[in-house]
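Novice: The structure under discussion is supplied below as structure tokens; questions concerning it will follow.
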Amino acid sequence: MAKFVIRPATAADCSDILRLIKELAKYEYMEEQVILTEKDLLEDGFGEHPFYHCLVAEVPKEHWTPEGHSIVGFAMYYFTYDPWIGKLLYLEDFFVMSDYRGFGIGSEILKNLSQVAMRCRCSSMHFLVAEWNEPSINFYKRRGASDLSSEEGWRLFKIDKEYLLKMATEE
């Protein structure tokens, strides 16, 4: 592919971001779990206090998808803090459409994220990868990523909204 642009997402990109989130969820066999709306993305990412940041990969018109989409990849991230090592960039979602893989788009997105992390003086970038997703695991390992689950024995937990509400309202 001759050229593509990696740029910060704008509010106008929310429909494309949601489309790609759903494509990623389908790839991960979790499509039914996406309950987020375009309105949520708009309010949560482009309001006064954004909860996330996003980069998009855009291709020129001659490379648009058959459906007419110019946005073919994205990375959603936010900043967090580790009391042992300081600032972290947390990569929440990262996806390039299958027909656009192998052209350096994913590598360029990761390069841009690394530049953001360095500008913000982050200690590292953290993210999750499904155990079965060998292509992604290899993509990250080729770039120096280490698997904290196997190396340090960390386990990921979550508390769903119903239990948060229960704890928040206990007397």
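The backbone N, Cα and C atoms fix where each Cβ goes, glycine too.
Just so you know, the substitutions we noted aren't modelled in this structure.
As the structure is a computational prediction, the values presented were derived from the model and not from experiment.
So Swiss-Prot has the following annotated:
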type: ACT_SITE; residues: Tyr140; note: active site, proton donor
type: BINDING; residues: Tyr27, Glu28, Glu92, His126, Phe127, Leu128, Glu152; note: substrate binding site
type: BINDING; residues: 94-96, 102-107, 133-136, 140-143; note: acetyl-CoA binding site
type: DOMAIN; residues: 4-171; note: domain 'N-acetyltransferase'
type: MUTAGEN; residues: Tyr140 to Phe; note: Reduces activity by 95%
Novice: On a C-alpha basis, identify the one among Phe94, Asn133, Arg142 that is nearest to Tyr27 (substrate binding site); the candidates are the binding-site residues.
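Specialist: So, spelling it out, the nearest of the binding-site residues is Asn133.
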Novice: Calculate the distance in Å between the alpha carbons (Cα) of His126 (substrate binding site) and Tyr140 (mutagenesis position), and round it to a whole number.
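Specialist: Distance (Cα to Cα, whole Å): 11 Å.
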Novice: Judged by the number of other CB atoms within 10 angstroms, which among Glu28, Glu92, Glu152 is the least packed of the binding-site residues?
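Specialist: Fewest other Cβ atoms within 10 Å, among the binding-site residues Glu28, Glu92, Glu152, is found for Glu152.
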Novice: Please average pLDDT over the domain 'N-acetyltransferase' (4-171) for the predicted structure.
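Specialist: Reported value for the domain 'N-acetyltransferase' (4-171) is a mean pLDDT of 94.
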Novice: In whole Å, how far does the CA atom of Phe127 (substrate binding site) lie from that of Phe94 (acetyl-CoA binding site)?
Specialist: 9
Novice: Let me make sure I understand the span of the substrate site: among Tyr27, Glu28, Glu92, His126, Phe127, Leu128, Glu152, what is the greatest distance between any two Cα atoms, in Å?
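Specialist: Result: 28 Å between the two most distant Cα atoms.
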Novice: Nearest to Asn133 (acetyl-CoA binding site) by Cα distance: which of the recorded positions Glu28, Glu92, Tyr140, Glu152 is it?
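Specialist: Of all the candidates listed, Glu28 is nearest in space.
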Novice: Out of His126, Arg142, which has the highest number of nearby Cβ atoms, where nearby means within 10 Å of its Cβ, if these are the binding-site residues?
Specialist: His126
Novice: Look up Tyr27 (substrate binding site) in the DSSP assignment and reduce it to helix, strand or coil.
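Specialist: In three-state terms, Tyr27 (substrate binding site) counts as helix.
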Novice: What does DSSP assign Phe94 (acetyl-CoA binding site), in three states?
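Specialist: In the DSSP reduction, Phe94 (acetyl-CoA binding site) maps to strand.
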Novice: Applying a 10 Å Cβ distance cut-off over all chains shown, what neighbour count does Asn133 (acetyl-CoA binding site) have?
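Specialist: Counting Cβ neighbours of Asn133 (acetyl-CoA binding site) within 10 Å gives 14.
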